[in-house]
Amino acid sequence: MDYIKGIAFDLYGTLFDVHSVVGRCDEAFPGRGREISALWRQKQLEYTWLRSLMNRYVNFQQATEDALRFTCRHLGLDLDARTRSTLCDAYLRLAPFSEVPDSLRELKRRGLKLAILSNGSPQSIDAVVSHAGLRDGFDHLLSVDPVQVYKPDNRVYELAEQALGLDRSAILFVSSNAWDATGARYFGFPTCWINRTGNVFEEMGQTPDWEVTSLRAVVELFETAAGKAEKG
(Lines of atoms letter the chains of each structure in order from A and count residues from 1; the text may use other names and numbers.)
(Lines give C-alpha, C1' and ligand atoms only; values in the text may rest on other atoms or scores of the structure.)
Protein backbone atom coordinates (compact mmCIF):
# COMPACT_ATOMS: atom_id res chain seq x y z
CA MET A 1 0.00 0.00 0.00
CA ASP A 2 2.99 2.29 -0.40
CA TYR A 3 1.18 4.06 -3.25
CA ILE A 4 -1.42 5.38 -0.78
CA LYS A 5 -0.43 8.88 0.34
CA GLY A 6 -3.72 10.12 1.76
CA ILE A 7 -6.97 8.85 3.23
CA ALA A 8 -10.44 10.36 2.88
CA PHE A 9 -12.90 9.18 5.51
CA ASP A 10 -16.64 9.26 5.52
CA LEU A 11 -17.83 10.71 8.83
CA TYR A 12 -21.32 9.48 9.71
CA GLY A 13 -21.39 5.78 10.50
CA THR A 14 -17.72 5.33 9.65
CA LEU A 15 -15.82 7.29 12.30
CA PHE A 16 -18.84 8.29 14.39
CA ASP A 17 -21.78 6.16 15.50
CA VAL A 18 -24.99 7.73 14.19
CA HIS A 19 -26.96 5.57 16.59
CA SER A 20 -25.30 7.14 19.61
CA VAL A 21 -28.39 9.40 19.51
CA VAL A 22 -30.52 6.51 20.79
CA GLY A 23 -30.13 7.61 24.41
CA ARG A 24 -31.37 11.12 23.70
CA CYS A 25 -34.26 9.72 21.66
CA ASP A 26 -35.18 7.43 24.55
CA GLU A 27 -35.14 10.35 26.97
CA ALA A 28 -37.58 12.22 24.74
CA PHE A 29 -39.73 9.22 23.84
CA PRO A 30 -39.18 6.39 26.36
CA GLY A 31 -38.80 2.97 24.79
CA ARG A 32 -38.78 4.33 21.23
CA GLY A 33 -35.13 5.35 20.89
CA ARG A 34 -33.87 2.58 18.62
CA GLU A 35 -36.93 2.75 16.40
CA ILE A 36 -36.57 6.52 16.03
CA SER A 37 -32.83 6.36 15.34
CA ALA A 38 -33.16 3.68 12.65
CA LEU A 39 -35.92 5.42 10.70
CA TRP A 40 -34.35 8.84 11.18
CA ARG A 41 -31.09 7.67 9.61
CA GLN A 42 -32.93 5.92 6.78
CA LYS A 43 -34.93 9.03 5.89
CA GLN A 44 -31.92 11.30 6.31
CA LEU A 45 -30.07 9.37 3.59
CA GLU A 46 -33.15 9.13 1.38
CA TYR A 47 -33.62 12.89 1.54
CA THR A 48 -30.01 13.55 0.49
CA TRP A 49 -30.38 11.25 -2.51
CA LEU A 50 -33.76 12.66 -3.51
CA ARG A 51 -32.60 16.26 -3.20
CA SER A 52 -29.57 15.48 -5.35
CA LEU A 53 -31.78 13.92 -8.02
CA MET A 54 -34.19 16.85 -7.94
CA ASN A 55 -31.42 19.47 -7.76
CA ARG A 56 -33.03 20.89 -4.61
CA TYR A 57 -30.12 21.14 -2.21
CA VAL A 58 -30.44 22.05 1.44
CA ASN A 59 -27.59 21.50 3.87
CA PHE A 60 -27.29 18.33 5.90
CA GLN A 61 -28.51 19.92 9.11
CA GLN A 62 -31.77 20.84 7.40
CA ALA A 63 -32.08 17.41 5.78
CA THR A 64 -31.50 15.84 9.20
CA GLU A 65 -34.21 17.97 10.79
CA ASP A 66 -36.64 17.21 7.96
CA ALA A 67 -35.97 13.49 8.39
CA LEU A 68 -36.64 13.75 12.12
CA ARG A 69 -39.94 15.53 11.49
CA PHE A 70 -41.00 12.75 9.13
CA THR A 71 -39.89 10.04 11.55
CA CYS A 72 -41.93 11.41 14.42
CA ARG A 73 -45.00 11.98 12.26
CA HIS A 74 -44.73 8.44 10.88
CA LEU A 75 -44.41 6.98 14.37
CA GLY A 76 -47.21 9.12 15.77
CA LEU A 77 -44.95 11.04 18.15
CA ASP A 78 -45.51 14.66 19.13
CA LEU A 79 -42.29 16.52 18.30
CA ASP A 80 -42.30 19.96 19.88
CA ALA A 81 -39.72 22.64 19.05
CA ARG A 82 -37.63 22.05 22.16
CA THR A 83 -37.41 18.29 21.63
CA ARG A 84 -36.62 18.79 17.95
CA SER A 85 -33.75 21.11 18.84
CA THR A 86 -32.43 18.72 21.50
CA LEU A 87 -32.43 15.72 19.18
CA CYS A 88 -30.88 17.60 16.25
CA ASP A 89 -28.22 18.86 18.65
CA ALA A 90 -27.39 15.25 19.47
CA TYR A 91 -26.20 14.83 15.87
CA LEU A 92 -23.51 17.42 16.61
CA ARG A 93 -22.25 15.36 19.55
CA LEU A 94 -22.06 11.87 18.11
CA ALA A 95 -19.68 9.44 19.78
CA PRO A 96 -16.73 8.09 17.81
CA PHE A 97 -16.39 4.32 17.59
CA SER A 98 -14.08 3.16 20.37
CA GLU A 99 -11.05 2.36 18.21
CA VAL A 100 -11.20 5.54 16.15
CA PRO A 101 -9.06 8.02 18.18
CA ASP A 102 -6.04 5.71 18.53
CA SER A 103 -6.35 4.44 14.96
CA LEU A 104 -6.39 7.96 13.54
CA ARG A 105 -3.28 8.86 15.54
CA GLU A 106 -1.46 5.79 14.21
CA LEU A 107 -2.39 6.58 10.61
CA LYS A 108 -1.26 10.17 11.09
CA ARG A 109 2.10 8.97 12.44
CA ARG A 110 2.62 7.13 9.18
CA GLY A 111 2.79 10.46 7.37
CA LEU A 112 -0.53 10.09 5.58
CA LYS A 113 -2.66 13.11 4.74
CA LEU A 114 -6.02 12.65 6.43
CA ALA A 115 -9.31 14.23 5.40
CA ILE A 116 -12.97 13.86 6.22
CA LEU A 117 -15.25 13.94 3.18
CA SER A 118 -18.80 14.23 4.42
CA ASN A 119 -22.34 15.13 3.47
CA GLY A 120 -22.35 17.28 6.60
CA SER A 121 -22.24 21.06 6.57
CA PRO A 122 -18.89 22.68 7.48
CA GLN A 123 -20.30 23.70 10.85
CA SER A 124 -21.67 20.26 11.69
CA ILE A 125 -18.48 18.42 10.67
CA ASP A 126 -16.37 20.76 12.78
CA ALA A 127 -18.75 20.43 15.72
CA VAL A 128 -18.72 16.63 15.66
CA VAL A 129 -14.94 16.19 15.42
CA SER A 130 -14.19 19.03 17.84
CA HIS A 131 -16.59 17.65 20.46
CA ALA A 132 -14.68 14.35 20.29
CA GLY A 133 -11.31 16.13 20.53
CA LEU A 134 -10.22 14.90 17.10
CA ARG A 135 -10.05 18.13 15.10
CA ASP A 136 -6.25 18.34 15.06
CA GLY A 137 -5.95 14.87 13.56
CA PHE A 138 -7.20 15.96 10.15
CA ASP A 139 -5.59 18.02 7.42
CA HIS A 140 -8.95 18.81 5.84
CA LEU A 141 -12.63 18.73 6.81
CA LEU A 142 -14.47 18.63 3.50
CA SER A 143 -18.18 19.32 3.17
CA VAL A 144 -20.43 18.90 0.15
CA ASP A 145 -21.62 22.50 0.58
CA PRO A 146 -19.33 23.98 -2.11
CA VAL A 147 -20.81 21.72 -4.81
CA GLN A 148 -24.35 21.63 -3.33
CA VAL A 149 -24.95 17.99 -4.10
CA TYR A 150 -24.62 14.88 -1.97
CA LYS A 151 -22.61 11.68 -2.24
CA PRO A 152 -22.33 9.56 -4.30
CA ASP A 153 -22.08 12.31 -6.94
CA ASN A 154 -18.60 12.45 -8.52
CA ARG A 155 -18.33 16.17 -7.78
CA VAL A 156 -18.15 15.35 -4.09
CA TYR A 157 -15.29 12.87 -4.45
CA GLU A 158 -13.42 15.40 -6.57
CA LEU A 159 -13.28 17.67 -3.51
CA ALA A 160 -10.93 15.23 -1.78
CA GLU A 161 -8.67 14.91 -4.79
CA GLN A 162 -8.39 18.69 -5.06
CA ALA A 163 -7.87 19.35 -1.35
CA LEU A 164 -5.29 16.63 -0.80
CA GLY A 165 -3.41 17.53 -3.97
CA LEU A 166 -3.04 13.88 -4.88
CA ASP A 167 -4.14 11.75 -7.78
CA ARG A 168 -7.25 9.75 -6.93
CA SER A 169 -5.24 6.53 -7.25
CA ALA A 170 -3.15 7.63 -4.24
CA ILE A 171 -6.14 8.35 -1.97
CA LEU A 172 -7.72 5.56 0.02
CA PHE A 173 -11.41 6.16 0.59
CA VAL A 174 -12.78 4.62 3.78
CA SER A 175 -16.50 4.26 4.45
CA SER A 176 -18.86 1.99 6.34
CA ASN A 177 -21.64 2.85 3.88
CA ALA A 178 -21.59 0.39 0.99
CA TRP A 179 -23.37 2.82 -1.37
CA ASP A 180 -20.69 5.43 -0.59
CA ALA A 181 -17.84 2.97 -1.12
CA THR A 182 -19.45 2.02 -4.44
CA GLY A 183 -19.57 5.64 -5.58
CA ALA A 184 -15.96 6.21 -4.53
CA ARG A 185 -14.85 3.06 -6.35
CA TYR A 186 -16.55 4.19 -9.56
CA PHE A 187 -14.82 7.56 -9.15
CA GLY A 188 -11.45 5.81 -9.07
CA PHE A 189 -10.45 5.78 -5.40
CA PRO A 190 -8.94 2.64 -3.91
CA THR A 191 -11.65 1.82 -1.41
CA CYS A 192 -11.90 0.18 1.99
CA TRP A 193 -15.32 -0.79 3.29
CA ILE A 194 -15.66 -0.98 7.08
CA ASN A 195 -18.32 -3.64 7.47
CA ARG A 196 -19.05 -3.41 11.19
CA THR A 197 -22.33 -5.33 11.09
CA GLY A 198 -21.73 -8.27 8.75
CA ASN A 199 -23.70 -6.89 5.83
CA VAL A 200 -23.34 -7.87 2.18
CA PHE A 201 -21.95 -5.36 -0.30
CA GLU A 202 -24.11 -3.64 -2.90
CA GLU A 203 -24.75 -5.38 -6.26
CA MET A 204 -23.80 -2.41 -8.43
CA GLY A 205 -20.85 -3.61 -10.47
CA GLN A 206 -18.10 -2.70 -8.01
CA THR A 207 -16.43 -4.31 -5.03
CA PRO A 208 -14.21 -2.65 -2.43
CA ASP A 209 -10.46 -3.22 -2.61
CA TRP A 210 -10.50 -4.14 1.08
CA GLU A 211 -13.22 -5.15 3.50
CA VAL A 212 -12.54 -4.86 7.23
CA THR A 213 -14.56 -4.73 10.43
CA SER A 214 -13.03 -1.69 12.16
CA LEU A 215 -10.74 1.27 11.66
CA ARG A 216 -8.09 -0.58 13.62
CA ALA A 217 -8.07 -3.14 10.81
CA VAL A 218 -7.26 -0.33 8.36
CA VAL A 219 -4.17 0.46 10.44
CA GLU A 220 -3.25 -3.22 10.29
CA LEU A 221 -3.41 -3.16 6.49
CA PHE A 222 -0.68 -0.53 6.48
CA GLU A 223 1.33 -2.38 9.13
CA THR A 224 1.19 -5.60 7.13
CA ALA A 225 2.20 -3.83 3.92
CA ALA A 226 5.10 -2.10 5.69
CA GLY A 227 6.29 -5.40 7.14
CA LYS A 228 6.28 -7.06 3.73
CA ALA A 229 8.19 -4.12 2.24
CA GLU A 230 10.90 -4.45 4.91
CA LYS A 231 11.28 -8.17 4.25
CA GLY A 232 11.21 -7.70 0.49
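The backbone N, Cα and C atoms fix where each Cβ goes, glycine too.
Sequence-distant contacts (6 or more apart, same chain, Cβ under 8 Å) of ASP10 (active site, nucleophile) comprise ILE116, LEU117, SER118, LYS151, PHE173, VAL174, SER175, SER176, ASN177, ASP180. Under DSSP, ASP10 (active site, nucleophile) is assigned to coil, being neither helix nor strand in the three-state scheme. Per Swiss-Prot, active site, nucleophile is recorded for ASP10.
Shown in sequence order, GLY13, VAL18, HIS19, ALA67 are the residues of the chain, 6+ apart in sequence, with a C-beta less than 8 angstroms from the C-beta of ARG41 (mutagenesis position). The secondary structure of ARG41 (mutagenesis position), as reduced to three states from DSSP, is helical. Positions annotated as (S)-2-haloacid binding site by Swiss-Prot: LEU11, TYR12, ARG41, SER118, ASN119.
Here Swiss-Prot describes ARG41 to Glu as a published mutagenesis experiment; the accompanying note says: Severe reduction in catalytic activity.
According to Swiss-Prot, the mutagenesis experiment ARG41 to Lys carries the following note: Severe reduction in catalytic activity. 4-fold decrease in substrate affinity.
What Swiss-Prot says about the mutagenesis result for LYS151 to Ala is this: Loss of catalytic activity. The secondary structure of LYS151 (mutagenesis position), as reduced to three states from DSSP, is coil rather than helix or strand.
SER175 (mutagenesis position) falls within a strand segment according to DSSP. SER175 to Thr appears in Swiss-Prot as a mutagenesis experiment; the accompanying note says: Moderate reduction in catalytic activity.
Quoted from Swiss-Prot, the note on the mutagenesis of SER175 to Ala is: Severe reduction in catalytic activity. 2-fold decrease in substrate affinity.
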Given the (S)-2-haloacid site LEU11, TYR12, ARG41, SER118, ASN119, its other Cβ neighbours within 8 Å of the Cβ centroid, in chain order, are ASP10, GLY13, THR14, PHE16, VAL18, PHE60, GLY120
Within 10 A of the CB of SER118 ((S)-2-haloacid binding site), the number of other CB atoms across every chain shown is 27
All chains considered, the count of other Cβ atoms within 10 Å of the Cβ of ASN119 ((S)-2-haloacid binding site) is 26
